[in-house]
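S.K.: In case it's useful when we look at the structure, here is the feature table from Swiss-Prot:
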{"type": "MUTAGEN", "residues": "Trp3 to Lys", "note": "Virtually complete loss of antimicrobial and hemolytic activity"}
{"type": "MUTAGEN", "residues": "Ile6 to Ala", "note": "Complete loss or severe reduction of antimicrobial activity and loss of hemolytic activity; when associated with A-10 and A-11"}
{"type": "MUTAGEN", "residues": "Ile6 to Lys", "note": "Complete loss or severe reduction of antimicrobial activity. Loss of hemolytic activity"}
{"type": "MUTAGEN", "residues": "Ile6 to Leu", "note": "Increased hemolytic activity; when associated with L-10 and L-11"}
{"type": "MUTAGEN", "residues": "Leu7 to Lys", "note": "Complete loss or severe reduction of antimicrobial activity. Loss of hemolytic activity"}
{"type": "MUTAGEN", "residues": "Ile10 to Ala", "note": "Complete loss or severe reduction of antimicrobial activity and loss of hemolytic activity; when associated with A-6 and A-11"}
{"type": "MUTAGEN", "residues": "Ile10 to Lys", "note": "Complete loss or severe reduction of antimicrobial activity. Loss of hemolytic activity"}
{"type": "MUTAGEN", "residues": "Ile10 to Leu", "note": "Increased hemolytic activity; when associated with L-6 and L-11"}
{"type": "MUTAGEN", "residues": "Ile11 to Lys", "note": "Severe reduction of antimicrobial activity. Loss of hemolytic activity"}
{"type": "MUTAGEN", "residues": "Ile11 to Ala", "note": "Complete loss or severe reduction of antimicrobial activity and loss of hemolytic activity; when associated with A-6 and A-10"}
{"type": "MUTAGEN", "residues": "Ile11 to Leu", "note": "Increased hemolytic activity; when associated with L-6 and L-10"}
Amino acid sequence: LNWGAILKHIIK
């Protein structure tokens, strides 16, 4: 999974 994009989506 692309955690960089996921975390950026969760932590705005």
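Cβ coordinates come from backbone N, Cα and C, glycine included.
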S.K.: Expressed to the nearest Å, what is the distance separating Ile11 (mutagenesis position) and Trp3 (mutagenesis position) at their Cα atoms?
M.R.: 12
S.K.: Inside 10 Å of the Cβ of Ile10 (mutagenesis position), count up the other Cβ atoms and send me the figure.
M.R.: 8
S.K.: Where among the mutagenesis positions Ile6, Leu7, Ile11 do you find the Cβ with the fewest other Cβ atoms within 10 Å?
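M.R.: Result for the mutagenesis positions Ile6, Leu7, Ile11: minimum number of other Cβ atoms within 10 Å at Ile11.
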S.K.: Rounded to a whole angstrom, what is the C-alpha distance between Ile10 (mutagenesis position) and Trp3 (mutagenesis position)?
M.R.: 10
S.K.: How would DSSP class Ile11 (mutagenesis position) in three states?
M.R.: coil
